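The structure appears below as structure tokens.
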Amino acid sequence: MTNLRKTHPLMKIINNSFIDLPTPSNISSWWNFGSLLGICLIVQILTGLFLAMHYTSDTMTAFSSVTHICRDVNYGWLIRYLHANGASMFFICLFLHVGRGLYYGSYMFLETWNIGVLLLFAVMATAFMGYVLPWGQMSFWGATVITNLLSAIPYIGSDLVEWIWGGFSVDKATLTRFFAFHFILPFIIAALAGVHLLFLHETGSNNPSGLCSDADKIPFHPYYTIKDILGILLLILILTSLVLFSPDLLGDPDNYTPANPLNTPPHIKPEWYFLFAYAILRSIPNKLGGVLALVLSILVLAVVPFLHTSKQRSMMFRPFSQCLFWILVADLLTLTWIGGQPVEHPFIIIGQLASILYFLLILVLMPITSLFENNLLKW
């Protein structure tokens, strides 16, 4: 009798994706983050669903409803903090996943990479709108500042902003639509993740060496299922430690003050995972220029495959490119730090230099270094 998992139409899809999938035998723990992102998404959708059962998207009651969830709902505090810190874990995994792709040349799978960039944009949009929902001070002013950036678009800018607001300022209409979008987007992200996997399974996984691994493939199950479970356990350990010991570590104290349009907080800043992009935005003294730099800071990832000048795929055997990669990581950490600092000397100049270096590394220095390494090997 033929095996059901190989013949049943639904089981066959699962089998070919997670059980009998031919996988390179040498992929390291850096390849765990795809499954971790899947787990993060599931956790976010489930906790978000339970939060939505008690949340009200009205300016008068939004803040109170979140307080009610934390105080009166059974384990509401746990659900709320799992959701808030789950977002942080999501972004940590995302950044590591993208970093892995850059280091090992996974971006050479064009379709997979481009869907990934689209996913990054979608997750960032979802997180931004979710941050607005508790209707604290930072929620309100963050929404005001970021949506206002669209007014920099020539000709249609101011009309566009009022259209998004649903009025002349961030108000009830804005909150209601942000809640609607925040609810629907994770399901769109899940669908996109399915397409991401579909394209990945067309080519098969990359591996640390960047070489073709067709001659040495092993089944995904049990080897990588057990490896993924280890990663998932570590993720759960870190997330629960964060939630149970210091749930507000990554949050902003200002968000425990109800939104007040008449009182601006001294330092408006987004969640930590947006600080690098926020620093790039602030480093340009022109509004439109800043908005373009902000968008390009993520969109530049889509250009990376076309700037690959090396004869080798991975950075595993390219020491000079490795140095530049780690400089890029340090630069992003610097930008993250600057994004949380006030706009004053010396932070302004540090932010501007770090922003220039960010684009310079990706667009100029890395491709030139790759060409230099080709000559070094006399290829």
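Count begins at 1; order follows the chain as displayed.
Glycine is no exception: its Cβ is also placed from the backbone N, Cα and C atoms.
Features as listed in Swiss-Prot:
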BINDING   His83, His182  heme b b562 binding site
BINDING   His97, His196  heme b b566 binding site
BINDING   His201  ubiquinone binding site
VARIANT   Met108 to Val  In strain: Isolate PK 4847
VARIANT   Ile238 to Val  In strain: Isolate PK 4847
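Shown here: features listed in Swiss-Prot, placed on the structure.
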| residue | record | contacts (Cβ under 8 Å, 6+ apart) |
| --- | --- | --- |
| His83 | heme b b562 binding site | Gln44, Thr47, Gly48, Leu51 |
| His97 | heme b b566 binding site | Phe33, Gly34, Leu37 |
| Met108 | variant position | Asn206, Pro305, His308, Arg313 |
| His182 | heme b b562 binding site | Gly48, Thr126, Met129, Gly130, Leu133 |
| His196 | heme b b566 binding site | Thr112, Ile115, Gly116, Leu119 |
| His201 | ubiquinone binding site | Asn16, Ser17, Leu21 |
| Ile238 | variant position | Met89 |
